[in-house]
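Okay, structure first, notes after.
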Amino acid sequence: MNESFDKDFSNHTPMMQQYLKLKAQHPEILLFYRMGDFYELFYDDAKRASQLLDISLTKRGASAGEPIPMAGIPHHAVENYLAKLVNQGESVAICEQIGDPATSKGPVERKVVRIVTPGTISDEALLQERQDNLLAAIWQDGKGYGYATLDISSGRFRLSEPADRETMAAELQRTNPAELLYAEDFAEMALIEGRRGLRRRPLWEFEIDTARQQLNLQFGTRDLVGFGVENASRGLCAAGCLLQYVKDTQRTSLPHIRSITMERQQDSIIMDAATRRNLEITQNLAGGVENTLAAVLDCTVTPMGSRMLKRWLHMPVRNTDILRERQQTIGALQDTVSELQPVLRQVGDLERILARLALRTARPRDLARMRHAFQQLPELHAQLETVDSAPVQALRKKMGDFAELRDLLERAIIDAPPVLVRDGGVIAPGYHEELDEWRALADGATDYLDRLEIRERERTGLDTLKVGYNAVHGYYIQISRGQSHLAPINYVRRQTLKNAERYIIPELKEYEDKVLTSKGKALALEKQLYDELFDLLLPHLADLQQSANALAELDVLVNLAERAWTLNYTCPTFTDKPGIRITEGRHPVVEQVLNEPFIANPLNLSPQRRMLIITGPNMGGKSTYMRQTALIALLAYIGSYVPAQNVEIGPIDRIFTRVGAADDLASGRSTFMVEMTETANILHNATENSLVLMDEIGRGTSTYDGLSLAWACAENLANKIKALTLFATHYFELTQLPEKMEGVANVHLDALEHGDTIAFMHSVQDGAASKSYGLAVAALAGVPKEVIKRARQKLRELESISPNAAATQVDGTQMSLLAAPEETSPAVEALENLDPDSLTPRQALEWIYRLKSLV
């Protein structure tokens, strides 16, 4: 049976009717239905969960005459199972028992208390601590796209308005959302297909008026002018849908989402999806994190610092004032790194703890960690106080002190609290008098009974008097049958035994009532006091979030100071003049994985030297040289020091890379098609301030086609766009370009050949390479000797046929010789013999018809 199609629940048992009504409200997601100590799943949900979680599929009786497929998971292990489902892009509705089974007639009342989705999780167990977890929404109209992202674990809310498909693809690549909401009529499905966590949403959720209303309500504002997003209608449509979805799933207020920020293209260096992939910023080409720029650069000591550093790497800033401030801070912090990092490490992930506090899902250990973070602040303040730097002092001020909150948590929460508040033992002794009394009652029953027994023996003089307890009759005073006639008048008989009588007195009855309820009362009061702690902490949420942000930024900057010192990086200089000048530049990742010294290389790009044609053997280091230039520029524009002896860098608006390619089988695109699509994007969008890396353009097609395309692309970049370009090629004909165009120069990476062996020099020299060393590289790769021998023989034959092949002059007139000669069109021949001045109007008209027939 499929519950989504069965709307008549009357044939089912009352409990299954309740389940099916709840399930009908959440037809597309799994429903965890609480029954005692288990969460149960039924019907299709059970079948799906058994496959996804590898749990047993069983049957539960019958309802409506059919056996019910069922699967269950224990409630104490729910977080582990949720983590597995979320990682597979699934969403889960958590349905809890909210009624009292003792007073319920029929099934106990239940309701869905939260919905766990990949993009809205805040639980520590479900999140990757050093990676942002974003929920995103995308909207499209005739003018472009609207895109909004929210990190619910920090409250960071952003929107943008990508103008075209390429920019939108780059945004998706940069943000990599865990969950993506899109309208039911979204046209560009090819753009988002294959992404995880896709959620189709109704059109009305994207309405602009609803969006404005929702956002103003959330921020407590009358309009959105103060956020700079008032006129970003496409972005607001996406943001409105996103906020509605979060409210639907969280079912609680969201006080930590206090503002929204517009991300504008002109504020950061733009990198398309291919560039981010090729530069291996946070993910390598195989999809892992090893040997990436982040892997080398990220030695941050807090998870929130690590996440901020990765955001910086993916959004390099163009504002040189911000960059110079970061550089100054890094320089100022270099002497205090070893003192600061151990203290910062103790701060932990304050950012995400605050999000759970705002959502009121923070656990006792979260509050203990928050207290521990507050306890580090005095020492951090003391260490930073002596640093002579205005930006550092500004950060110190934003960190705050929170002495009152620290004192509150030190008084309220025990040193090592349990995982859940329902387990009790969270609130510290001495914090609340009534709680201490209830606990004393629950814990101190034995002491009280001993004291009562001694007192009553002395008062009555009865040496056989004992005080005891049993599960049926509760507390009692027992006197032997021989002395029972001496029992005081206030003793009320409770039970008669063979050799004794048992009594109760009002004081003991009152104590019994207290003890039996004390544990429950203590737990209930403890839960109430715990909730009150939230009420005391939440008014400080804005200041706490500012502090967490400042601590994360401090962690990033201290980390960059440590990396600069450890890896021998230098501070780059920003200039208004276009160009990049690097002395002894190094590749930040390759130099770390090499077992031998890295050969540093210079680079000089300027308006007079805009393009470098790079030649040299395969494996000679062309790609490394190009990528290191882009990575040095990228590091400079996040404010970091860079791997070089000296760097002077001018304005950069975009970084493009056309480096390597593979078949895009999913989209049915060949290597060459992928290559040309990326090239077209560069030629359409590059400017004179762009840094362009072009590696082996045209190699995916025939020699002459490839050479023609490479020549034309180089010409366009050098003459028309005038971008700062590194153009690596295996077409030696392109080394003629500097003779034909201004601003183009040849450089090469050399190698030495000795017999069948080859030594790569990895150093960049001016001028063109003398040969390609292709056969030597093939031999090095292990190609059989007889194949290499035959290749040498064939090479000599080809060179004897065309001895000047390598030096063939290729200019505009000779380019046409590369294509097969074409027959002249009959229409062209007819036109060549025509004198237009001698034609009458009638003859001209006849000629038009004649030419039409010839075409």
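Glycine too: its Cβ is placed from the backbone N, Cα and C atoms.
Per Swiss-Prot, the feature ATP binding site maps to G616, P617, N618, M619, G620, G621, K622, S623; the stated evidence is sequence analysis. DSSP assigns N618 (ATP binding site) to coil, not to a helix or a strand.
Record note (Swiss-Prot) on the mutagenesis of K622 to A: Defective in mismatch repair; ATPase activity reduced 6-fold. Here K622 (mutagenesis position) comes close to I614, T615, G616, D695, A728, L749: these same-chain residues lie at least six apart in sequence, with C-beta atoms under 8 angstroms from its C-beta.
Of the chain residues outside the ATP site list G616, P617, N618, M619, G620, G621, K622, S623, L749, F760 have their Cβ within 8 Å of the site's Cβ mean position. Within the same chain, residues at least 6 positions away in sequence whose Cβ sits under 8 Å from that of M619 (ATP binding site) are F760, V777, L780.
A simple Cβ count within 10 Å picks out one of the binding-site residues G616, P617 as the most packed, and that one is G616.
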